[in-house]
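Have a look at the structure below before the remarks.
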Amino acid sequence: MGSPGASLGIKKALQSEQATALPASAPAVSQPTAPAPSCLPKAGQVIPTLLREAPFSSVIAPTLLCGFLFLAWVAAEVPEESSRMAGSGARSEEGRRQHAFVPEPFDGANVVPNLWLHSFEVINDLNHWDHITKLRFLKESLRGEALGVYNRLSPQDQGDYGTVKEALLKAFGVPGAAPSHLPKEIVFANSMGKGYYLKGKIGKVPVRFLVDSGAQVSVVHPNLWEEVTDGDLDTLQPFENVVKVANGAEMKILGVWDTAVSLGKLKLKAQFLVANASAEEAIIGTDVLQDHNAILDFEHRTCTLKGKKFRLLPVGGSLEDEFDLELIEEDPSSEEGRQELSH
């Protein structure tokens, strides 16, 4: 063991070295040493509690961090997902009108005049243009000599669609149109919520056809026509006759649509007027029923077509009435009951 004097000498020597290690410019200032916080260990002291809690803390801290990151991700993702859902809802709402119809140019010779004007009027109705918009698109669609006919009209006449139409037809002639098999004036008196449905299809689109013996013509809603044809205006033919509803008003008709109706495996040719005549998507009137010699039995709720008997579903009936299927009986001796397209 060393003597107390030797220990004192070593301590003074260390203090002397520390003093000489300080920069000359830094005067020695005597500062009181701040006491260490009571919660921290002193030098050389180990707290057993910290050793025991260290592994636990090393697990909890990353877990909490991951939790906060996950919550932040969810908070950022929810508005985006909500936005996507809202957009999807908007698209589904817009599904009924997916097309922005634009008239093709007309120079007087590229298209038969009355067919072009009919197509233009259909586009006007589908797009719900006002009068000013209709006239603007009319002028912008004209080319060449057709535009010359328009420019030679007075400003007042240019603002009247009927006058412009008459001038174009007079300038380029109207070829004879094929006569329609329909009468000149027809009264459309549907059953107004009464009647029976047939379940079928047009193309690949499922349709509930209202069988209405009170309607002289068959009608489909423009939305159904657009869904089946993808808005193909070439599928519409002009309708020159007049159809009046029960109150005497004239029905606005976009055109005549020749298509095929599928009832089970049976296909029938049918001609529909495309018009927003009622809330029904499709109405089968007496014209189609008579063309195919349909036999309606309202007592037993059946409709017989080409040897096939189909169930009629009551309007406003319960869902239980709409069980699978339509075809309930077939006459095996009937050659007309085959799958070919019936005329």
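Glycine residues also receive a Cβ, built from the backbone N, Cα and C atoms like all the rest.
Predicted, not measured: the structure shown is a model, and the values here were computed from it.
Summarising the annotation, Swiss-Prot assigns active site to Asp212.
What Swiss-Prot lists as domain 'Peptidase A2' is 207-288. Residues in the domain 'Peptidase A2' (207-288) partition by DSSP class (helix H, G, I; strand E, B; coil) as 14 helix, 39 strand, 29 coil.
Among the mutagenesis entries in Swiss-Prot is Asp212 to Ala or Glu, noted as: Abolishes production of active form of enzyme.
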Cβ neighbour count (10 Å, all chains) around Asp212 (mutagenesis position) is 26
